[in-house]
Amino acid sequence: MLQDPDSDQPLNSLDVKPLRKPRIPMETFRKVGIPIIIALLSLASIIIVVVLIKVILDKYYFLCGQPLHFIPRKQLCDGELDCPLGEDEEHCVKSFPEGPAVAVRLSKDRSTLQVLDSATGNWFSACFDNFTEALAETACRQMGYSSKPTFRAVEIGPDQDLDVVEITENSQELRMRNSSGPCLSGSLVSLHCLACGKSLKTPRVVGVEEASVDSWPWQVSIQYDKQHVCGGSILDPHWVLTAAHCFRKHTDVFNWKVRAGSDKLGSFPSLAVAKIIIIEFNPMYPKDNDIALMKLQFPLTFSGTVRPICLPFFDEELTPATPLWIIGWGFTKQNGGKMSDILLQASVQVIDSTRCNADDAYQGEVTEKMMCAGIPEGGVDTCQGDSGGPLMYQSDQWHVVGIVSWGYGCGGPSTPGVYTKVSAYLNWIYNVWKAEL
């Protein structure tokens with residue numbers, strides 16, 4: 001066995017000292033480590049400053065393009081072009097006129113289809129003879145629906161008051177067949193443009209109580225800068241129904257979000273809004289037209305906790321004392337109350353409009369495009385934060401018959417809640433939808 005001639009220690013000696021890792025000299029740390037730490041801290045500080053600047057700019061300023069410059073955010077949607085290309089007025093709440101009458105409608109008599117003869121102004125019931133899926137799709141498109149419809153034959157009833165005619169299509173609209181004879185099938189067309197108004201759970205008829213999203217899967221929270229402002233109702237994958245007065249203070253679309261799928265505020269993801277559309281203001285009736293449609297940037301995926309509610313039928317006239325439901329996260333007391341974190345529900349009833357307009361109530365302020373609901377003795381009502389939410393009626397499905405609009409106080413016996421009557425605005429809703437197809 002060879003041995004290093006310069007070594008004093010034999011190779012087979014057990015007296016071997018372990019090797020030690022060399023220590024990093026303090027001078028090296030001072031020269032390399034400290035500058036690296038300083039650089040990292042400086043970079044972190046710069047990032048924090050940049051983020052803070054961006055947050056401040058996004059909150060208080062809007063960036064115009066060509067040329068790039070900032071304008072105060074309060075100048076957004078003020079009706080004046082402050083950016084050279086007008087970007088500051090693009091993403092704003094827009095008004096939409098009522099428009100022409102939509103020439104198809106659905107009746108509360110089993111959702112039967114009626115068609116307008118534009119030449120005479122008369123309405124006719126659609127006979128089931130030769131009615132096809134293509135005609136059903138045309139009818140629903142005329143009302144602005146994009147989903148696949150369903151239809152069936154229902155027997156002509158003894159109270160049928162409209163003439164029954166065969167239907168054809170011309171220029172993507174339904175028309176009466178010129179040579180239409182008697183309705184040989186003896187059946188009308190029952191049409192459903194969207195599966196709606198079905199929930200997983202039926203509410204109990206009691207006073208005010210905590211609600212479950214399983215009972216009201218169409219209820220949404222409409223929020224500005226992450227703060228709940230109003231309620232709303234899902235009508236289809238793209239559209240949410242609410243009140244126009246929710247957007248009086250903030251008419252820019254950017255910071256509005258919709259939250260769906262939960263009965264707890266803030267516990268569900270937000271959805272971006274593409275458009276907010278209101279009806280044109282009528283100075284003669286300033287409290288009329290309190291209705292708005294929000295178009296979502298991306299369509300909703302329906303589930304057990306996210307579903308649409310049905311629109312009312314055009315002839316849905318509810319008599320006094322008809323039971324209805326209200327829901328919302330609004331204030332639990334008129335004075336000194338606070339917003340509820342949990343969705344609340346309550347049973348109310350239709351209040352006669354004559355009683356609602358009495359001298360000790362609203363003194364004629366409630367118009368034909370509004371309706372009143374509450375309980376005669378008072379104490380159950382919508383309040384601040386419930387605005388825009390649905391007033392609901394259940395037949396075979398749930399229908400949104402009203403939108404929480406206004407009132408004097410919350411829960412007074414002579415001043416019940418006043419609601420936008422949705423059936424009065426069906427034509428406007430259909431025209432908006434058609435324009436956005």
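Positions of Cβ are set from backbone N, Cα and C atoms, glycine also.
Features of the protein shown, as given by Swiss-Prot:
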DOMAIN    61-93  domain 'LDL-receptor class A'
DOMAIN    94-204  domain 'SRCR'
DOMAIN    205-434  domain 'Peptidase S1'
MUTAGEN   D290 to A  Abolishes protease activity
MUTAGEN   S387 to A  Abolishes protease activity
ACT_SITE  S387  active site, charge relay system
> Near S387 (mutagenesis position), which residues of its own chain have a C-beta under 8 A away, given they sit six or more steps off in sequence?
Replying inline: V229, C230, G231, T242, A243, H245, C246, G330, V404, S405
>> Test of understanding: give the count of other CB atoms lying within 10 angstroms of the CB of D290 (mutagenesis position).
In response: 25
> What same-chain residues lie close to the domain 'LDL-receptor class A' (61-93): Cβ under 8 Å, and 6 or more beyond its ends?
Replying inline: 247, 251-254, 276-278, 292
> Using DSSP, how many residues in the domain 'SRCR' (94-204) fall into helix, strand and coil?
Replying inline: 10 helix, 40 strand, 61 coil
